[in-house]
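**Q** Mind looking over this structure? Questions follow.
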Amino acid sequence: MKKSRSVMTVMADDNVKDYFECSLSKSYSSSSNTLGIDLWRGRRCCSGNLQLPPLSQRQSERARTPEGDGISRPTTLPLTTLPSIAITTVSQECFDVENGPSPGRSPLDPQASSSAGLVLHATFPGHSQRRESFLYRSDSDYDLSPKAMSRNSSLPSEQHGDDLIVTPFAQVLASLRSVRNNFTILTNLHGTSNKRSPAASQPPVSRVNPQEESYQKLAMETLEELDWCLDQLETIQTYRSVSEMASNKFKRMLNRELTHLSEMSRSGNQVSEYISNTFLDKQNDVEIPSPTQKDREKKKKQQLMTQISGVKKLMHSSSLNNTSISRFGVNTENEDHLAKELEDLNKWGLNIFNVAGYSHNRPLTCIMYAIFQERDLLKTFRISSDTFITYMMTLEDHYHSDVAYHNSLHAADVAQSTHVLLSTPALDAVFTDLEILAAIFAAAIHDVDHPGVSNQFLINTNSELALMYNDESVLENHHLAVGFKLLQEEHCDIFMNLTKKQRQTLRKMVIDMVLATDMSKHMSLLADLKTMVETKKVTSSGVLLLDNYTDRIQVLRNMVHCADLSNPTKSLELYRQWTDRIMEEFFQQGDKERERGMEISPMCDKHTASVEKSQVGFIDYIVHPLWETWADLVQPDAQDILDTLEDNRNWYQSMIPQSPSPPLDEQNRDCQGLMEKFQFELTLDEEDSEGPEKEGEGHSYFSSTKTLCVIDPENRDSLGETDIDIATEDKSPVDT
């Protein structure tokens, strides 16, 4: 199954309404057969025209919380038309993974020797209503600087559907294009640059009389848009990437969501802490206990840190040769059953548990051998079957069978999921064979020798691994070291026939992909991908060119990351088994922390953890935004995955046990405590309400709610202490 390079195109309808008329009536343009949507209230479609609400309305959002809209979670609208994708394949020998396409040709040139472009179009996949992730809520309430006015949608483009643009850099580009279009209207000039105003997509422009009120209105709106863009550009820190703007924004929004979640209940607070500690790259101060004299003496006797721990001497090659290798790479008495399961090798949701049962608990070796045969990678890279099986068995033996989740079963599942994602119609002919080899290999080794505890546990316990890797992606660095070290074992070098350049490039790609499985890097990965996709959406071409290493590895990193977080997108039967396993591993870590007298990590205390609520939060704040962004890249290929994800989320939501009402005396104590807790914040609010805050005299406070205990004064004597109403009004947190 060789892969070759491609240019992907989808043709869009050219039925575009008059831009000027639309700008007066709606302050944004609409194209083709799109549906009218109140975009700034949180509804969007999978693809289509990029929309921008009036600036005045965006500014007014600063005084309105997301809850004020009465919409708890944005949703999409059902659309009916499927996009048509035309793939033009090109010889992959013409493409250099690191250097990109041959010079001198545009990637869109039909005679170009190579490049891949994902063209986002104005035709849409049909799907049922589906909730949107928190990324599409307004971020206005989180911004304090007058230069940080945020918007939650984008402006018109004739090449896309009604997508909301949420990444800051793409919003700036979209706004500048709006300014340019308005300028052509105000001056009655027609642009001549094909790059910025393709003739095919240029909307008809009406002549405007400078004396008309509409002219003055449009001029003022244009000036305000330009001022907004300048304010945004002035705040950009030049030493940081533009995608970091999106990463910081998403982190602010997630922190806001987690604050609300933590205030709802004790279990909600635990889920909030787990998500924050695991998926946000927080540089927390860590108390590392000082080693005792006995510990120091013990460490002197330990092996040098330059040696890679966890590598065992195993012999699998003595009994292997090309004639003795079985059909699926493993010895089994259930070959027919195994063959039946592997019929789903190219499908999303293969039952890896059955594969493990029929392969004598060799799921990784079995799956990898099947994938390499399916893709003809053994022949392409001249890998002998016995060398491949020897390496895979050695690798699988370095996964710990006593670890409930991060074992060879999980590695096999991620490898198979990556294999399917690589075969997605939108990406099927995009990546080279070397990139495919690197992605599948990275998935196979990404958790090897996992001890069943988190990076933070290793850091907190002053482990050798944490010291070796300076607390940075400790386990991920270790997985890479072990995975590559095993290639040096006898009869294990599956890359021996690669050229020096191929080997160096593969190693570089594998390192990038495995390091991306560090969950603390999740928000940065998400922001990078979303910024890349949305930036291309607002350009005149609307083409996502994968013609350089940075863009290509960015897609591959997110692909492996998606595969690593794919459990909630599988069938409920499989998802529940994975959930049971990860919770068992969490609880085992919690027991170790309890034995050591350490603070138990969130979701690791088997006595207090809420499994159902943790899965709902995991989907809402981590999995859904990631897969939603991936679906934007490869649409409509991921629609079924999103549907399954929503079904699973709803099932776990329905299984959350209803908490009983607390005793009345506890309510009284809570109310009294709340009055004492929020008295200071109420005083600040009253002071703020007396007038505008003076420059340089701002207050810093943390309360996100005002809580009042109300007692009817006329019936105070006749009421017991339990007759108390608690009125709560949500307020936005203020960070300084």
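Note that Cβ sites are derived from N, Cα and C of the backbone, with glycine treated the same way.
Substitutions noted, but not modelled.
According to Swiss-Prot, the protein has these features:
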type: DOMAIN; residues: 330-659; note: domain 'PDEase'
type: BINDING; residues: H406, Q615, F618; note: 3',5'-cyclic AMP binding site
type: BINDING; residues: H406, H410, D447, D564, Q615, F618; note: AMP binding site
type: BINDING; residues: D447; note: Mn(2+) binding site
type: MUTAGEN; residues: N567 to A; note: Changes substrate selectivity from cAMP-specific to dual cAMP and cGMP binding and hydrolysis; when associated with Q-575 and W-652
type: MUTAGEN; residues: Y575 to Q; note: Changes substrate selectivity from cAMP-specific to dual cAMP and cGMP binding and hydrolysis; when associated with A-567 and W-652
type: MUTAGEN; residues: Y652 to W; note: Changes substrate selectivity from cAMP-specific to dual cAMP and cGMP binding and hydrolysis; when associated with A-567 and Q-575
**Q** Can you figure out which of H410, D447, N567, Y575, Y652 (the recorded positions) comes closest in space to Q615 (3',5'-cyclic AMP binding site), comparing Cα atoms?
**A** Y652
**Q** Any idea what the Cα distance is from Y652 (mutagenesis position) over to Y575 (mutagenesis position), rounded to a whole Å?
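**A** Answer for this pair: 11 Å between alpha carbons.
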**Q** Within 10 angstroms of the C-beta of Q615 (3',5'-cyclic AMP binding site), what count of other C-beta atoms is obtained when all protein chains are considered?
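**A** I get 26 for this one.
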**Q** Which number gives the other C-beta atoms within 10 angstroms of the C-beta of F618 (3',5'-cyclic AMP binding site), all protein chains shown included?
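**A** A 10 Å sphere around the Cβ of F618 (3',5'-cyclic AMP binding site) contains 24 other Cβ atoms.
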**Q** Could you tell me the C-alpha distance between D447 (AMP binding site) and F618 (3',5'-cyclic AMP binding site) in angstrom, no decimals?
**A** 20
**Q** Of the recorded positions D564, N567, Y575, which one sits closest to H406 (3',5'-cyclic AMP binding site) when you measure Cα to Cα?
**A** D564
**Q** Averaged across the domain 'PDEase' (330-659), what pLDDT does the model get? Just tell me the whole number, please.
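**A** For the domain 'PDEase' (330-659), the model's average pLDDT rounds to 93.
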**Q** So among the binding-site residues D447, D564, who's got the most Cβ atoms within 10 Å?
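**A** Of the binding-site residues D447, D564, the highest Cβ count within 10 Å belongs to D447.
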**Q** How would DSSP class D447 (AMP binding site) in three states?
**A** coil
**Q** Between H410 (AMP binding site) and N567 (mutagenesis position), what is the CA-CA distance rounded to a whole number of Å?
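**A** That separation, Cα to Cα, works out to 10 Å.
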**Q** Across all the protein chains here, work out how many other Cβ atoms are within 10 Å of the Cβ of Y652 (mutagenesis position).
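**A** The answer is 22.
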**Q** Per the record, AMP is bound by H406, H410, D447, D564, Q615, F618: how many Å separate the farthest pair of Cα atoms?
**A** 22
**Q** What's the CA to CA span in angstrom from F618 (3',5'-cyclic AMP binding site) over to Y575 (mutagenesis position)?
**A** 13
**Q** Going by DSSP, is H406 (3',5'-cyclic AMP binding site) sitting in a helix, a strand, or coil?
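**A** The residue in question, H406 (3',5'-cyclic AMP binding site), is coil (DSSP, three-state).
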**Q** Y575 (mutagenesis position) to D564 (AMP binding site): how many Å between their Cα atoms?
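**A** If we compare the Cα positions of Y575 (mutagenesis position) and D564 (AMP binding site), the gap is 13 Å.
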